[in-house]
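Student: Before we start, here is the structure in question, set down as structure tokens.
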Amino acid sequence: MAEPSQAPTPAPAAQPRPLQSPAPAPTPTPAPSPASAPIPTPTPAPAPAPAAAPAGSTGTGGPGVGSGGAGSGGDPARPGLSQQQRASQRKAQVRGLPRAKKLEKLGVFSACKANETCKCNGWKNPKPPTAPRMDLQQPAANLSELCRSCEHPLADHVSHLENVSEDEINRLLGMVVDVENLFMSVHKEEDTDTKQVYFYLFKLLRKCILQMTRPVVEGSLGSPPFEKPNIEQGVLNFVQYKFSHLAPRERQTMFELSKMFLLCLNYWKLETPAQFRQRSQAEDVATYKVNYTRWLCYCHVPQSCDSLPRYETTHVFGRSLLRSIFTVTRRQLLEKFRVEKDKLVPEKRTLILTHFPKFLSMLEEEIYGANSPIWESGFTMPPSEGTQLVPRPASVSAAVVPSTPIFSPSMGGGSNSSLSLDSAGAEPMPGEKRTLPENLTLEDAKRLRVMGDIPMELVNEVMLTITDPAAMLGPETSLLSANAARDETARLEERRGIIEFHVIGNSLTPKANRRVLLWLVGLQNVFSHQLPRMPKEYIARLVFDPKHKTLALIKDGRVIGGICFRMFPTQGFTEIVFCAVTSNEQVKGYGTHLMNHLKEYHIKHNILYFLTYADEYAIGYFKKQGFSKDIKVPKSRYLGYIKDYEGATLMECELNPRIPYTELSHIIKKQKEIIKKLIERKQAQIRKVYPGLSCFKEGVRQIPVESVPGIRETGWKPLGKEKGKELKDPDQLYTTLKNLLAQIKSHPSAWPFMEPVKKSEAPDYYEVIRFPIDLKTMTERLRSRYYVTRKLFVADLQRVIANCREYNPPDSEYCRCASALEKFFYFKLKEGGLIDK
């Protein structure tokens, strides 16, 4: 390829067309000459390759991450540090040239001014270098040397630069290097849409060199920022909204995870609109194209072409772009960290592999949730949520900050923590934290225990143990273990790329591609073979019906199973029509993993009910997947919509949008391991040894477990004796709790607990109290339907009292109010049948 600086240059009249919002554009002629090709309306694509980089080199994903999305090789706008350094070194090299050599390089991009009739728009060296990048080694051309094109001297091309400062000359030379890089990228880039955007930027920078102006991307794309609040503000709001009630150290952990996520986004390579189109609905593609083009022009390309103004992705984009990219970016991020986990130090490994996935899952709820407050422009938290920590004054009541449950168990949820029973010594001074008195009994201590107080350090220590093979002694666990989850094999095969899942369907406009059609034929064959009583023509009609979709399971390039379904968004449910896995691939967990993927797909589309008619052989499978014969969807919503099968049973499955179904069995397994280790540690703390049982020598054959000495002190509780009556109907539970809370708030002793504690009254309250709560926050939680069981409600009431007693001296007015209120609400709980009398 010819040296870019010696390539034919565009005429001064050729202005770059303002960059428009992406729209269908004619496909340009392959590999056009950047100097003469017309500028089509650009659409987004990956970024260019540096002129100095070898062909086929790829960009990295930024610090600690990998590139998301595919792109062609060699990419300066998505550079790793080495590529950025190459561009910087090239510019430093050019700026260090003698002035005569600088004028020669700028003359290549400067129109001839010998006379008005000369249309030459760039000086052509009569002795061009024999190889690219050899121009810097050649001696500077004389100002009298004639242009190979117009035969006017170089001086006529650079006369306008005679009185220009050295700084301005260097700025123009920086644009020259960027133009050369973009020139190479236009020719190397294979994606048509990408080529168009680079070509536009190439022309824009050439025009700016010619006119000695600064580049400004014009058109209907708008100017940064494009959304408010931006991604960074939304994520920081999320951390404050979800984790502000944590202890400072744990809150800092969440903050570090958020900064790591934002850093990854700023250096992440987005997928092209063509790739996005394959997994999204048509109406979303146009919006994504606009955002993608903005990202290319304002964030991606300027990373190495610093002549263009650069903005951070998380500073100029908001919820719209994040919704488009989050699911793909999250999967690629976690996979990248999983592959490179051995390179991480143990502390970071626990943080990233254990806490980061849950952090992203919770963030996902706020990104796709309909009423998340973190995206409101005026988002604020009560003043009590500040993180400033200073010495505390006299005693104050307990209070809380609004929050929702966080990582469990890894972030502090779960078992009760042990309380110190050391002597408290003298009466605590004002401002001094109380310890438990010497004569406190075990029953008294139990009253102060509140669920969710496992120290973060203990959880991290347990997590390191269960993830360290050397520390986990005992029999080797494997996929052959009797305790392995049904979908464990399928999940591992998916991670290794052995199997793939694709949601596909027939399409008439545009016509489905050949690969999709072949997969649909394969699905038709699988369903026909596995469902012999179903007419083949009927199966073919539904599989190829554009209104139906199929989640296809692909192994070694061929279809081995799938679930055919039809979505009814207006009715709020989906009908599952066919579900089958080829016979020689069964009993491997593929069916369970298929259904879990289907559940997550529907959660993303906000459809939370499945309906299906199951024959006698399929009822067992559907029961294992959470289906029930108890139909909650009103008959009026599905009557006339779904197909009725003779001899089949209608079954329903309600989806929980908070559950990551494809990882659920893995999460439960980890939770069991954590609880088991915590129990082992608890057992090690119990020093008391009881004598052996002598009753068996006297002929007694068995005794109740609760009569074993010391069994209750270990925390054991009898099974099947659930205290209180659990209300199944959510509306009935809501009404009961609402009335109870209103009575508690109207009690004369409730006044200290009505509002969150103000930091002006107790500056260190949130340092001492790790899980604050108050009646105002309980009212907000009740209104948002947070209390799905009575246990959650009772636990918050208990914590109100426990926090007050932990913070304040026992003879304070606040503790007296707490005791009076405690007696009252326990009386009301018993009266309402919520606990045993």
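Yeah, the Cβs are placed from backbone N, Cα and C, and that goes for glycine too.
What you are looking at is a predicted structure, and each value in this text was computed from that prediction instead of being measured.
So Swiss-Prot says this about it:
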type     : residues                                                                               : note
ACT_SITE : Glu575                                                                                 : active site, proton donor/acceptor
BINDING  : Cys579, Ala580, Val581, Gln586, Val587, Lys588, Gly589, Tyr590, Gly591, Thr592, Tyr617 : acetyl-CoA binding site
DOMAIN   : 503-656                                                                                : domain 'N-acetyltransferase'
DOMAIN   : 728-832                                                                                : domain 'Bromo'
MUTAGEN  : Ser307 to Ala                                                                          : Slightly reduced ability to acetylate and inhibit PPARGC1A. Strongly reduced ability to acetylate and inhibit PPARGC1A; when associated with A-307 and Q-549
MUTAGEN  : Lys549 to Gln                                                                          : Mimics acetylation; reduced ability to acetylate and inhibit PPARGC1A. Strongly reduced ability to acetylate and inhibit PPARGC1A; when associated with A-307 and A-735
MUTAGEN  : Met567 to Ala                                                                          : Reduced ability to acetylate and inhibit PPARGC1A
MUTAGEN  : Glu575 to Ala                                                                          : Catalytically dead mutant; abolished acyltransferase activity; when associated with A-615
MUTAGEN  : Tyr601 to Phe                                                                          : Reduced ability to acetylate and inhibit PPARGC1A
MUTAGEN  : Asp615 to Ala                                                                          : Catalytically dead mutant; abolished acyltransferase activity; when associated with A-575
MUTAGEN  : Tyr645 to Ala                                                                          : Reduced histone succinylation without affecting histone acetylation. Reduced gene expression
MUTAGEN  : Thr735 to Ala                                                                          : Slightly reduced ability to acetylate and inhibit PPARGC1A. Strongly reduced ability to acetylate and inhibit PPARGC1A; when associated with Q-549 and A-735
Student: Acetyl-CoA site residues Cys579, Ala580, Val581, Gln586, Val587, Lys588, Gly589, Tyr590, Gly591, Thr592, Tyr617: biggest Cα-Cα distance, Å?
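Tutor: Output for acetyl-CoA binders Cys579, Ala580, Val581, Gln586, Val587, Lys588, Gly589, Tyr590, Gly591, Thr592, Tyr617: max Cα distance 18 Å.
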Student: When you measure from the Cβ of Tyr601 (mutagenesis position), how many other Cβ atoms are you left with inside 10 Å?
Tutor: 19
Student: Which residues does Lys549 (mutagenesis position) neighbour through Cβ under 8 Å, counting only same-chain ones at least six apart?
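Tutor: Listed in sequence order, they are Val503, Ile504, Gly505, Cys564, Phe565, Arg566, Met567.
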Student: Which secondary structure state does DSSP assign to Val581 (acetyl-CoA binding site), in the simple three-class scheme?
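Tutor: It is in a strand.
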Student: Given the model, what does the mean pLDDT over the domain 'Bromo' (728-832) come out as?
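Tutor: Computed over the domain 'Bromo' (728-832), the mean pLDDT is 88 on the 0 to 100 scale.
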Student: Run through Ser307, Gly591, Tyr601, Tyr645 for me and report the recorded positions whose CA is within 10 Å of the CA of Asp615 (mutagenesis position), in sequence order.
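Tutor: Cα filter at 10 Å returns Tyr645.
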Student: DSSP three-state call for Met567 (mutagenesis position): helix, strand or coil?
Tutor: strand
Student: I'd like the Cβ neighbour count for Gly591 (acetyl-CoA binding site), meaning other Cβ atoms within 10 Å of its Cβ, all protein chains included.
Tutor: 23
Student: With Cβ-Cβ distance below 8 Å and at least 6 positions apart along the chain, what are the contacts of Cys579 (acetyl-CoA binding site)? List them in sequence order.
Tutor: Gly562, Ile563, Cys564, Gly591, Leu594, Met595, Thr612, Ala618, Tyr621
Student: Under 8 Å Cβ-Cβ from Gly589 (acetyl-CoA binding site), six or more apart in the same chain: what's there?
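Tutor: In sequence order, Ala485, Arg486, Asp487, Glu488, Thr489, Ala490, Arg491 meet the Cβ cut-off.
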Student: Taking each of Ser307, Glu575, Tyr645 in turn, which of these mutagenesis positions have a Cα lying within 10 angstroms of the Cα of Tyr617 (acetyl-CoA binding site)?
Tutor: none
Student: Going by C-alpha positions, which of the recorded positions (Glu575, Val587, Tyr601, Tyr645, Thr735) is nearest Ser307 (mutagenesis position)?
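Tutor: The smallest Cα gap between Ser307 (mutagenesis position) and any of the recorded positions is with Tyr601.
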Student: Which one of these mutagenesis positions has the most other Cβ atoms within 10 Å of its own Cβ: Glu575, Asp615?
Tutor: Glu575
